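Here's the structure we're looking at; comments come further down.
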Amino acid sequence: MSSEPFKNVYLLPQTNQLLGLYTIIRNKNTTRPDFIFYSDRIIRLLVEEGLNHLPVQKQIVETDTNENFEGVSFMGKICGVSIVRAGESMEQGLRDCCRSVRIGKILIQRDEETALPKLFYEKLPEDISERYVFLLDPMLATGGSAIMATEVLIKRGVKPERIYFLNLICSKEGIEKYHAAFPEVRIVTGALDRGLDENKYLVPGLGDFGDRYYCV
């Protein structure tokens with residue numbers, strides 16, 4: 001279901017199961033193995049929800065009982081693009097759902113003094129303009145890195161309506177800023193936090209996702 005006030009923001013159903021998963025990964029005392037395990041579970045849910053929004057066409061197949069089944073098949077090709085480093089944690093979840101999926105990478109780092117993003121590196125599939133793109137980054141805080149990454153994709157010929165931005169936690173500020181720049185991009189998220197602190201980190205948040213996932 002789309003999350004108001006933006007039609008292209010989709011919040012996962014806030015079930016007890018999902019809230020339980022977030023309780024574990026937000027807990028500062030959670031061990032690294034548990035943080036990885038339960039984060040991966042949420043990532044899988046985000047990927048599955050993202051796949052639900054891809055266009056399909058009707059397809060009829062014959063079953064082993066010699067009967068026809070009317071189903072659907074996906075129209076087009078997809079790829080994942082992770083915003084390095086934290087976004088790489090979401091790549092396996094996409095691979096688990098989509099066999100032989102192609103993965104690109106964009107490295108954007110935040111200036112700790114200005115909190116502004118800076119592009120350092122990009123490696124994308126040559127035919128990315130022909131694909132639907134799952135942009136992967138666990139946290140949407142200020143929106144600066146996500147906006148820059150999306151600009152890179154658009155410059156490579158990807159249409160905004162073919163981009164699906166998947167993240168575990170986002171801020172209202174980040175959504176507003178990102179949506180103002182790219183209203184046609186779909187955002188699929190699992191949690192909406194109340195805001196940012198003086199260091200531009202999500203609150204209540206969970207700390208630095210990349211550090212906790214990769215144990216740095």
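Every residue gets a Cβ built from N, Cα and C, even glycine.
This is the original sequence, none of the listed changes applied.
Features of the protein shown, as given by Swiss-Prot:
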| type | residues | note |
| --- | --- | --- |
| BINDING | Arg32, Arg41, Met75, Gly76, Lys77, Ile78, Arg102, Arg131 | GTP binding site |
| BINDING | Arg85, Arg110, Asp137, Pro138, Met139, Leu140, Ala141, Thr142, Gly143, Gly144, Ser145, Asp208 | 5-phospho-alpha-D-ribose 1-diphosphate binding site |
| BINDING | Tyr201 | D-ribose 5-phosphate binding site |
| BINDING | Leu202, Gly207, Asp208, Phe209 | uracil binding site |
| MUTAGEN | Arg26 to Ser | In FUR1-8; causes resistance to 5-fluorouracil (5FU) |
| MUTAGEN | Arg99 to Ser | In FUR1-5; causes resistance to 5-fluorouracil (5FU) |
| MUTAGEN | Ile106 to Asn | In FUR1-7; causes resistance to 5-fluorouracil (5FU) |
| MUTAGEN | Glu173 to Gly | In FUR1-9; causes resistance to 5-fluorouracil (5FU) |
Close in space but at least six residues away in sequence, with Cβ under 8 Å from that of Arg32 (GTP binding site), the same-chain residues are Arg212, Tyr213, Cys215
Under 8 Å Cβ-Cβ from Phe209 (uracil binding site), six or more apart in the same chain: what's there?
-> Ser39, Ala86, Ser89, Pro138, Met139, Leu168
Just the number: how many Å between the Cα atoms of Ser145 (5-phospho-alpha-D-ribose 1-diphosphate binding site) and Leu202 (uracil binding site)?
-> 14
DSSP three-state assignment (helix, strand or coil) for Gly207 (uracil binding site) = coil
Environment of Leu202, Gly207, Asp208, Phe209, the listed uracil site - residues of the same chain whose CB lies within 8 A of the CB centroid = Met139, Tyr201, Gly205, Leu206, Gly210, Asp211, Arg212
In angstrom units, rounded to an integer, how far apart are the Cα atoms of Asp137 (5-phospho-alpha-D-ribose 1-diphosphate binding site) and Ile106 (mutagenesis position)?
-> 10
Where does Lys77 (GTP binding site) sit in DSSP terms: helix, strand, or coil?
-> strand
Do you know which of the binding-site residues Gly76, Gly143, Gly207 has the most other C-beta atoms within 10 angstroms of its C-beta?
-> Gly143
If you count Cβ atoms within 10 Å of the Cβ of Arg131 (GTP binding site), leaving out that atom itself, what do you get?
-> 20
Largest separation between Cα atoms (Å) of residues that the record links to GTP, namely Arg32, Arg41, Met75, Gly76, Lys77, Ile78, Arg102, Arg131 | 38
Pull out the binding-site residues from the set Arg41, Lys77, Ile78, Gly207 whose C-alpha sits within 10 Å of the C-alpha of Arg26 (mutagenesis position).
-> Gly207
Surrounding CB atoms that lie within 10 Å of the CB of Glu173 (mutagenesis position), all protein chains = 18
Which whole-number value in Å describes the distance between the Cα atoms of the residue listed as 'D-ribose 5-phosphate binding site' and Ile78 (GTP binding site)?
-> 31
Among the recorded positions listed as Arg85, Ile106, Glu173, Gly207, the Cα nearest the Cα of Lys77 (GTP binding site) belongs to Ile106
